[in-house]
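Step one of this worksheet: look at the structure below.
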Amino acid sequence: MVGRVKVPCCSVCHTRYNEDERVPLLLQCGHGFCKDCLSKMFSTSSDTTLTCPRCRHVSVVGNSVQGLRKNYAMLALIHAASGGANFDCDYTDDEDDDDEEDGSDEDGARAARGFHASSSINSLCGPVIEVGAHPEMKLVRQIGEESSSGGFGGVEMWDATVAGGGGRCKHRVAVKKMTLTEDMDVEWMQGQLESLRRASMWCRNVCTFHGVVKMDGSLCLLMDRCFGSVQSEMQRNEGRLTLEQILRYGADVARGVAELHAAGVICMNIKPSNLLLDASGNAVVSDYGLAPILKKPTCQKTRPEFDSSKVTLYTDCVTLSPHYTAPEAWGPVKKLFWEDASGVSPESDAWSFGCTLVEMCTGSTPWDGLSREEIFQAVVKARKVPPQYERIVGVGIPRELWKMIGECLQFKPSKRPTFNAMLATFLRHLQEIPRSPSASPDNGIAKICEVNIVQAPRATNIGVFQDNPNNLHRVVLEGDFEGVRNILAKAAAGGGGSSVRSLLEAQNADGQSALHLACRRGSAELVEAILEYGEANVDIVDKDGDPPLVFALAAGSPQCVHVLIKKGANVRSRLREGSGPSVAHVCSYHGQPDCMRELLVAGADPNAVDDEGETVLHRAVAKKYTDCAIVILENGGSRSMTVSNAKCLTPLHMCVATWNVAVIKRWVEVSSPEEISQAINIPSPVGTALCMAASIRKDHEKEGRELVQILLAAGADPTAQDAQHGRTALHTAAMANNVELVRVILDAGVNANIRNVHNTIPLHMALARGANSCVSLLLESGSDCNIQDDEGDNAFHIAADAAKMIRENLDWLIVMLRSPDAAVDVRNHSGKTVRDFLEALPREWISEDLMEALLKRGVHLSPTIYEVGDWVKFKRGITTPLHGWQGAKPKSVGFVQTILEKEDMIIAFCSGEARVLANEVVKLIPLDRGQHVRLRADVKEPRFGWRGQSRDSVGTVLCVDEDGILRVGFPGASRGWKADPAEMERVEEFKVGDWVRIRQNLTSAKHGFGSVVPGSMGIVYCVRPDSSLLVELSYLPNPWHCEPEEVEPVAPFRIGDRVCVKRSVAEPRYAWGGETHHSVGKISEIENDGLLIIEIPNRPIPWQADPSDMEKIDDFKVGDWVRVKASVSSPKYGWEDITRNSIGVMHSLDEDGDVGIAFCFRSKPFSCSVTDVEKVTPFHVGQEIHMTPSITQPRLGWSNETPATIGKVMRIDMDGTLSAQVTGRQTLWRVSPGDAELLSGFEVGDWVRSKPSLGNRPSYDWSNVGRESIAVVHSIQETGYLELACCFRKGRWSTHYTDLEKIPALKVGQFVHFQKGITEPRWGWRAAKPDSRGIITTVHADGEVRVAFFGLPGLWRGDPADLEVEPMFEVGEWVRLREGVSCWKSVGPGSVGVVHGVGYEGDEWDGTTSVSFCGEQERWAGPTSHLEKAKKLVVGQKTRVKLAVKQPRFGWSGHSHGSVGTISAIDADGKLRIYTPAGSKTWMLDPSEVETIEEEELKIGDWVRVKASITTPTYQWGEVNPSSTGVVHRMEDGDLCVSFCFLDRLWLCKAGELERIRPFRIGDRVKIKDGLVTPRWGWGMETHASKGHVVGVDANGKLRIKFLWREGRPWIGDPADIVLDETSG
């Protein structure tokens, strides 16, 4: 007997070491573990280190455990073991292995005989075993591995036998053995299990639960023993099931769960491994109802609160698999559904079953690759479905089944289907499939491949390689052209035509043949290779009845379509057995124009109508595939323009509705006049195409004009009226004040006096709506002011009536009254004339010009009645009043103080009281308290003088004194300024169409609030003659009357803006309708009253919103600096470790509104909604920072620094980490941006002035100093305020540093002159002149300068704000001659030289500069303005000749453009002496002829890949390969941390191992790399023929691509799989 030697095993997994995945590796601490365990531990690490499981020592691993040393001593033992010695492992039991081997044959035999799982020696016991009558239980062998469950120490599955007393019967069962602990309520558990047994004992399609036995401190659950599971069956089929298996197993499970629900049992644990197969191959449900019974004792009571950062959920208590757990079963969100303890219900099983079906259909576990916390965030917080669900589409699953699975995954339990309904669905589809032999263990025929043979091959040797269809499908999917040809050739040579036919007709699990797969890939070469054989059927259909031509069209490959048509594909076929759409409809759905051209040229019907009444052209226009629609029209599809669909819309109507000018223009070009006339005037529900085009709203007015112009030229009826309002195109354009469109219609010959159904002409509508531009154009075009509508109103009536709202109409009355035939005496049907309407207006609204125009037409208004307090002025025709001027002037304004007899009145003017006659004055619109006013433009000097304010200053009327003087308050002034009312005018702040907001702090309104709420937003409807406003609000039926001072301007919303509901709005004015604060939508339409129509993704109908409830979302892009808004109480997915002060960098942007933000203290991006964050000012390299005073513990630690430490930012990582240089510190100080505070950047002695961006409202102190004044920083305060001093003011004042900008200080020796346009210097001219020049001799600490002007004795004292530095260069500076300067000798524009001095005329500088250019003996002298600064070259720089230089000035000297040399010397005139290794002598070059070569080092943000010369990086490859593309994220002491889109952690390497590559940018035209077998995240609907453009680039390089003719979300791709498309654009 040979002795056994103990071989140490891995202490983590208890598995013997080997030389493959279990090879022993050593950590830096000396402890060793197997490679597989270390890889799994490293995969959960957030960085490049790994903590030893035994001693907790941290080892630097790099990018992969491959770099760790092997334990060669252990490997020697493994080699010795393979030599024949017997070894044991401390953690294994040989007897168990032997028992398992012994039992395997018996199990196989029993399965082959078809015995029931719990078979017995005799059948007296029935299907359910009475545990009490079978006291003898023996555990035979353990099945599988030990696992843990709930609060139990371990759960073991055993193969066991139970026998009745006296050995009368014996049964084979499966036993779940669980160790009991002291804190378990065993009695309660046994009672619950007994109730479960009784409830389920008569249910079908369930694994029978026989009862529970307590033995040896364990609880044993007895149940039927089965022969595999759905999961094992999937593994046998390479991870997938056939459609038949999905339907059969689905029906079995649905039946079993439905019966359990009827018995009151909720399964709670449905997943493929718990769906077992009995001896007959039927699926049965196991582990039902056990989860709540076997939960942890610590979870018996409901926790009062939940911390989402700790994934200790209900799933932990009941040990549910998170991959299949319904949202309501996660515990913390139970309040969203029910009030019971766990939140589960029978509908929860529907979710689990849906996830299980997803795995059965795709072969992938739902949420595969995500942690439990990530699954919780996705399922409960984001309400997402498993991403694998999307992969079901296109794999041969019936649409009804796919839809049913989607309904199972509804977030709301009430929306999920019942299991009875699902059973009916499965049975209905099973009836359509011929019954095949069961896939049970009894079926002894081995499954050869995963395809269903349509016709059984005649070849008897089905194991031959070429006869296996799976191989053919594999090489087709890989694009292996030679492999396809070889397989088909061997099949033809070996088995003849029948073998080839069987290969080509075979279908994969998705029901597709090899030809379908080749077309789906878009490879014309593969299609040709298959169709070379006569046995190939070009119109073979898949299980859904689709021919290969449909797949080629979906792939967008015109080459494949051409090959199929050449081989006889039927281009006039229809889908769904002839009752569905034609292949042309399929092509128009996908939109590839070249494919459509191939079909139509081959004979496809361009005017075919599908089963929904839509033509091919309808489909193309609806999808906005313009090129495809044009191809249809060019190939006989013009007749489709006359076909109306179910919504009574023709393709022409749809083109107008989608502003598709190109299609309509091409239709007019290719169609006959008869075809155009038949289609152009067909009415839609809203009117003809012309009416629709004229009504196109804002942001598309240009397209609307083009459409109207095209349609009118093509013969559209201009008198056609829309169905709703009875307006023609001209009426609609005039009412919308679209003057360009009105001009287009009039230029087309349409009569300006065209009438609508109400006999209204366009001029009437323009006057009624205040469309002033259109009124002017219509009057110029001959509109008749005398035409009356059905109410008898002409243009005069309408203008006078609307003047109460539209003040411009009073001016239009003056214009219209000039018409020689103006019908001013005509009465309307109500008996009113123009005079009646004007009499109803306040007399002060009627100007003197209008009164004179009316008098000329014989219209006399009643005498004006004056009252005390009325504002008046003298009529302009008064030259000498009856009582004289009495101190007043012709333009004086006053108010009535007393009314005397005989029309005499006492008027209070600023100059005093005056007696005037009533017919000598006219009424004026008064200025009232609170109104905004300013000085009239024609006033040169105010009556009461200036007092600090400027001509542009806007003030507020405080009061009107009894003597007629106004008191006006200005910002910053301590008291009111006296003003003559004749010199002031009201400020016009708003015009029609402006967006305004009612002031939030408004407590009372002059004209009343009504139903209006402060803070509401609206649009100015019109401006009344008294300057008051009518504002349209979305929630009011009529405009609201207000004063301009009661509202404030607000940034308007525009079509296309992305918006969300404000966080301060608890309940929006228009109901939520299922939306939340996190819902993000795009404005698609804006009503006249400001009502927003918003398109929200995944919402079937638009959502309405009041603009005051909404806010714009910043136009974020990757790289923006952001933080959580102050108004956000909690981000969409919780705070986690983020605080309000945290600042991060935008990492990714999803289309659904979610964003990923990189924070320097997190290893993974923080997920939240785009509505949760706002932009902040980013930090920049070079800025000085210190720690914010409120910070006690920085995120990244103090690093031996203090709150007083000041650092200069030297580098910024992509996660926002600030690396700052601190004086006296060797390494950079790493600071979180949320902890840092930016210093002002100013120093004592800096020269500053007010920022121009402050507009007209600087601080009051600075206003007293003067906007253009210059000050000097005297001291810097901690609060951010700077103490300033200036040369003309005593004392100092404080201003915040954000209001200031730094300017260059004047220095001694600089040449200066006076500022252009200066009227007088601060202290007068004092013999100086505006053109004087001088040199600064002294600069004082307060900025005062002393200048020595040429020709003036002594030093001249000056304010630096009055002076300007002369542009001049210092001696030795390198300069370049500017473009446009005339040539001098060999010197021309672009020549580079060196400054040698300046020119003088006598003792004064003449403004010229002397420059030495190489190659010229004389120096160039000319104006300094002809020169610009050039980059100075230095010795040692590498250079080469510019490609634009054909012949260097001093010759090539044996060199070429490719020669690179080093500057060895530079002459005083700039001539370069270049050394090159190839040259025999020094090479002379002109500095203007060369360019420097600088090898730029890698920096953060660069796109990189590993150099081709690197075989193994210093820190190993890990998951990265030589073609991987990443982005430099961080730099640390020569090491680079690179972010790859497929890695969660940063990849570590040396800087020298990488090379810079061109980054992808938004807008790049791209395609999928040739030769790529499978993109990293799958093909989706794309192929190698797909071309598109980049619409998004994440910070880690992940690309979001919009491919041509594809709808929905962008395609996500790895940049290594994508290349630039050089052929596009």
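Counting starts with 1 at the first residue shown.
Cβ coordinates come from backbone N, Cα and C, glycine included.
The number of other Cβ atoms within 10 Å of the Cβ belonging to Val155 (ATP binding site), over all protein chains shown, comes to 18. When secondary structure is read from DSSP and collapsed to three states, Val155 (ATP binding site) falls in the strand class. Feature annotation from Swiss-Prot assigns ATP binding site to Ser147, Ser148, Ser149, Gly150, Gly151, Phe152, Gly153, Gly154, Val155, Lys176; the stated evidence is sequence analysis.
What Swiss-Prot lists as domain 'Protein kinase' is 141-427.
Under the DSSP three-state reduction, Lys176 (mutagenesis position) is assigned to strand. In sequence order, Val155, Glu156, Met157, Cys220, Leu221, Met223 constitute the residues six or more apart from Lys176 (mutagenesis position) in its chain with CB-CB distances below 8 Å. Quoted from Swiss-Prot for the published mutagenesis Lys176 to Arg: Loss of kinase activity associated with the loss of ABA-induced KEG autoubiquitination and subsequent degradation.
Counted within 10 Å of its Cβ, the other Cβ atoms near Gly1144 (mutagenesis position) come to 28, all protein chains included. What Swiss-Prot says about the mutagenesis result for Gly1144 to Ser is this: In keg-4/supp69; confers resistance to 6% glucose and suppresses abscisic acid signaling. Suppression of EDR1 disruption- (edr1-) mediated disease resistance. Reduced endosomal localization but increased localization to the endoplasmic reticulum and cytosol.
Mean pLDDT of the predicted structure over the domain 'Protein kinase' (141-427): 80.
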